[in-house]
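Undergrad: Pulled from Swiss-Prot, these are the listed features:
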MUTAGEN   Lys43 to Ala  No DNA binding
MUTAGEN   Ser63 to Trp  Dimerizes, decreased DNA binding
MUTAGEN   Ser63 to Arg  No longer dimerizes, decreased DNA-binding
MUTAGEN   Ala67 to Arg  No longer dimerizes, decreased DNA binding
MUTAGEN   Ala67 to Trp  Dimerizes, decreased DNA binding
MUTAGEN   Arg74 to Ala  No DNA binding
MUTAGEN   Arg77 to Ala  No DNA binding
MUTAGEN   Lys79 to Ala  Decreased DNA binding
Amino acid sequence: MNRDHFYTLNIAEIAERIGNDDCAYQVLMAFINENGEAQMLNKTAVAEMIQLSKPTVFATVNSFYCAGYIDETRVGRSKIYTLSDLGVEIVECFKQKAMEMRNL
């Protein structure tokens, strides 16, 4: 098995696990705007968008940051988050799965 194939399988598995957790899925997808593009948000904005408790959203954002699914940028004393390249690949897996489901 070549390295790219192994990497693709791991991304698909990660996407499936996130997709099975409603909170994790909502937090990750909050970073995608209505045009399907990645957007920058702070943790409070994510919590308000998806209407989940701040502690839950903050913990999920922190875990995604530690896992490398989102990137953090300091703006003054605040931190802004956006999808990393890995996070974008996971979202692409969600989109691909949705298209497959529509074609069934």
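Every residue, even glycine, has its Cβ placed from backbone N, Cα and C.
Unsubstituted: the structure retains its original residues.
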Undergrad: Restricting the comparison to the mutagenesis positions Lys43, Arg74, Arg77, Lys79, which residue's C-alpha is spatially nearest the C-alpha of Ser63 (mutagenesis position)?
TA: Lys43
Undergrad: Could you tally the C-beta atoms, other than its own, that fall within 10 angstroms of the C-beta of Ala67 (mutagenesis position)?
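TA: Other Cβ atoms found within 10 Å: 13.
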Undergrad: If we check Cα distances from Lys43 (mutagenesis position), which of the mutagenesis positions Ala67, Arg74, Arg77, Lys79 wins as closest?
TA: Lys79
Undergrad: Least buried of the mutagenesis positions Lys43, Arg74, going by other Cβ atoms within 10 Å?
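TA: If we count Cβ atoms within 10 Å for the mutagenesis positions Lys43, Arg74, the smallest count is at Arg74.
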Undergrad: Hey, how far is Ala67 (mutagenesis position) from Arg77 (mutagenesis position), Cα to Cα, in Å?
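TA: The Cα atom of Ala67 (mutagenesis position) is 23 Å away from the Cα atom of Arg77 (mutagenesis position).
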Undergrad: According to DSSP, folded down to helix, strand and coil, what is Ala67 (mutagenesis position)?
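TA: Looking at the DSSP assignment, Ala67 (mutagenesis position) belongs to a helix.
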